[in-house]
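Below: one structure, written as structure tokens.
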Amino acid sequence: MSRSPQRALPPGALPRLLQAAPAAAPRALLPQWPRRPGRRWPASPLGMKVFRRKALVLCAGYALLLVLTMLNLLDYKWHKEPLQQCNPDGPLGAAAGAAGGSWGRPGPPPAGPPRAHARLDLRTPYRPPAAAVGAAPAAAAGMAGVAAPPGNGTRGTGGVGDKRQLVYVFTTWRSGSSFFGELFNQNPEVFFLYEPVWHVWQKLYPGDAVSLQGAARDMLSALYRCDLSVFQLYSPAGSGGRNLTTLGIFGAATNKVVCSSPLCPAYRKEVVGLVDDRVCKKCPPQRLARFEEECRKYRTLVIKGVRVFDVAVLAPLLRDPALDLKVIHLVRDPRAVASSRIRSRHGLIRESLQVVRSRDPRAHRMPFLEAAGHKLGAKKEGVGGPADYHALGAMEVICNSMAKTLQTALQPPDWLQGHYLVVRYEDLVGDPVKTLRRVYDFVGLLVSPEMEQFALNMTSGSGSSSKPFVVSARNATQAANAWRTALTFQQIKQVEEFCYQPMAVLGYERVNSPEEVKDLSKTLLRKPRL
């Protein structure tokens, strides 16, 4: 930085000025050079005083913010999580233990009728109080394994001390999970939630799939305790999370609980049958607190999800002694999954991008497709375009995660033994009644004639799958083999390259020629190893 030139004083002017000015003036009259950058001058007392005043104001502001935060937290705990309800040794804890051991410790029979104001911890899984099963007919029905009629605000079977049965349908996109979920959604004794982790992925977009696994598990942990306020954390910006209603939950327009009495007069939960989303969207929106009340009435709570990639992510929930969680792993031929992903590629573009971001950068790419001219930078949107490329690229991450889960299931640790069941989609559509009975037996539900007929109707329809995100009655054979005529041979070989490990475990045979693919008389299914 150049110095600006200073005008010279005439001879003899400086002594005269020094004599006429006060003692402090010489410094002021001397030529003033520009201050160098970074040079610090001694602070004046006035400046230090102003600085101290600002520091005090800032500290006071931080202290006030801390106090307001603590008050807000205490207010939340007072309304949402009463401390005396959480204490097993408190009066309500003793009442809960006497009513059947709500914290896992069976207590002695109650000496008298329970007090009306004593209620269980709302955060713990449902366990019927003694009053709910005190009647002799209800107790006899529960011991005989017959579903007792809903009453006293509870549904389903269960005796004193029984835990709520929790189920997670563990699967991936385009695996027939919407139809499989309806087998629980239509059951009058089941509270069903459809892909609630969708809210996490939408809120935290564009986070990759692997980094969102912890948040997904935390949401499931809250939902299995009927704490539906967790939806408010992941509501869209500007939508007012505290004012979120039932109709703001993903999949609510086809949820049988949301669309049925007492939340909505459009349908009845005990009547088996699909709901019309156009009718359900006209239902009055209900507060989440009201939805929580309905959740606590059901003994069986089922959540279907496609955004948990490894069963090990659920290990903390499976280890939790307060939760009785079982995992149903719904699988489908990866080639059929890939074909369905391509057909619905535009509806899954965001999810495909989030999954592809989780790929190992050192992993191989797609040699079969690249050799056939499928490039990521392709301009066209048809076959071989970028949407197809991402749809198939996501299969690498999905199949690698599936291989890890199956490896864990082949040698199950303690937390997974007796809590894991594999169901192939091909077996479901091939023999729906047998598969339904197997699934219901695993989770402790009774198969009604209405549910058997519903499963048969859904797999014997004449409709096609032109609308990939709508559940409808379809031809089972057509749905199971559609990939053999929809995919090119290069696409099939690329999927097999990604998924050969889970295919070997699950009993899906690989193909060797295009002629073998087109020969629909040859089955490519064999007995699975699980």
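Backbone N, Cα and C atoms are what each Cβ position is placed from, and that goes for glycine too.
None of the listed substitutions appears in this model.
Per Swiss-Prot, the features are:
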- 173-179, 332-340: 3'-phosphoadenylyl sulfate binding site (BINDING)
- CYS86 to Ser: Induces migration in both homodimeric and monomeric forms. Abolishes homodimerization but not enzyme activity; when associated with S-12 (MUTAGEN)
- ARG174 to Ala: Induces a strong decrease in enzyme activity (MUTAGEN)
- ARG296 to Ala: Induces a strong decrease in enzyme activity (MUTAGEN)
- LYS304 to Ala: Loss of function (MUTAGEN)
- ARG341 to Ala: Induces a strong decrease in enzyme activity (MUTAGEN)
- LYS518 to Ala: Has weak or no effect (MUTAGEN)
- LYS522 to Ala: No effect (MUTAGEN)
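Projection of Swiss-Prot feature records onto the structure.
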{"residue": "TRP173", "record": "3'-phosphoadenylyl sulfate binding site", "DSSP (3 states)": "coil"}
{"residue": "PHE179", "record": "3'-phosphoadenylyl sulfate binding site", "DSSP (3 states)": "helix"}
{"residue": "ASP333", "record": "3'-phosphoadenylyl sulfate binding site", "DSSP (3 states)": "coil"}
{"residue": "SER339", "record": "3'-phosphoadenylyl sulfate binding site", "DSSP (3 states)": "helix"}
{"residue": "LYS518", "record": "mutagenesis position", "DSSP (3 states)": "helix"}
Check your understanding: Out of TRP173, ASP333, ARG335, VAL337, SER339, which of these binding-site residues is nearest ARG296 (mutagenesis position) by C-alpha distance?
Key -> TRP173
Revision key, fill the gap. TRP173 (3'-phosphoadenylyl sulfate binding site) to LYS518 (mutagenesis position), Cα to Cα, whole Å, comes out at 25
Revision key, fill the gap. Between the C-alpha atoms of ASP333 (3'-phosphoadenylyl sulfate binding site) and LYS522 (mutagenesis position), the distance in angstrom, to the nearest integer, is 15
Review point. What Cα-Cα separation, expressed in whole Å, is found between SER175 (3'-phosphoadenylyl sulfate binding site) and ARG341 (mutagenesis position)?
Key: 10
Practice item. Mind giving me a neighbour count for ARG335 (3'-phosphoadenylyl sulfate binding site)? Other Cβ atoms within 10 Å of its Cβ, every protein chain shown. Key: 26
Check your understanding: What is the separation, in Å, between the Cα atoms of ARG174 (mutagenesis position) and ARG335 (3'-phosphoadenylyl sulfate binding site)?
Key -> 11
Point to revise | Neighbouring recorded positions, C-alpha within 10 angstroms of LYS304 (mutagenesis position) - of SER177, LYS518, LYS522 | key: SER177
Check your understanding: What is the number of other Cβ atoms found within 10 Å of the Cβ of ARG341 (mutagenesis position)?
Key -> 26
Review point. LYS518 (mutagenesis position) to ARG335 (3'-phosphoadenylyl sulfate binding site): how many Å between their Cα atoms?
Key: 14
Exercise for review: Compile a sequence-ordered list of residues in the same chain as SER339 (3'-phosphoadenylyl sulfate binding site), six or more apart from it, whose Cβ lies below 8 A from its Cβ; state 'none' when nothing qualifies.
Suggested key: ALA482, TRP483, ALA486, LEU487
